Amino acid sequence: ALCNCNRIIIPHMCWKKCGKK
């Protein structure tokens, strides 16, 4: 699955890719 960092809710698996903690 692709990580969409533009979404308000981001899966915790995508946080690292999106730079979120």
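The backbone N, Cα and C atoms fix where each Cβ goes, and this holds for glycine too.
In Swiss-Prot, the entry for mutagenesis Ala1 to Tyr states: Inhibits with high affinity rat but not human Kir1.1 channels stably expressed in HEK293 cells; when associated with K-12 and Q-13. The structure shown retains the original residue. Cβ environment of Ala1 (mutagenesis position): no same-chain residue six or more positions apart lies under 8 Å away. When secondary structure is read from DSSP and collapsed to three states, Ala1 (mutagenesis position) falls in the coil class.
Among the sequence features in Swiss-Prot, the mutagenesis site His12 to Lys is noted as follows: Eliminates the pH dependence of the channel block; when associated with Q-13. Inhibits with high affinity rat but not human Kir1.1 channels stably expressed in HEK293 cells; when associated with Y-1 and Q-13. In this chain, none of the residues that are 6 or more apart from His12 (mutagenesis position) has a CB less than 8 Å from its CB.
According to DSSP, Met13 (mutagenesis position) sits within a helical segment. Recorded in Swiss-Prot as a mutagenesis result, Met13 to Gln carries the remark: Stable fully functional peptide. Inhibits with high affinity rat but not human Kir1.1 channels stably expressed in HEK293 cells; when associated with Y-1 and K-12.
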Cβ neighbour count (within 10 Å, all chains shown) around Met13 (mutagenesis position): 9
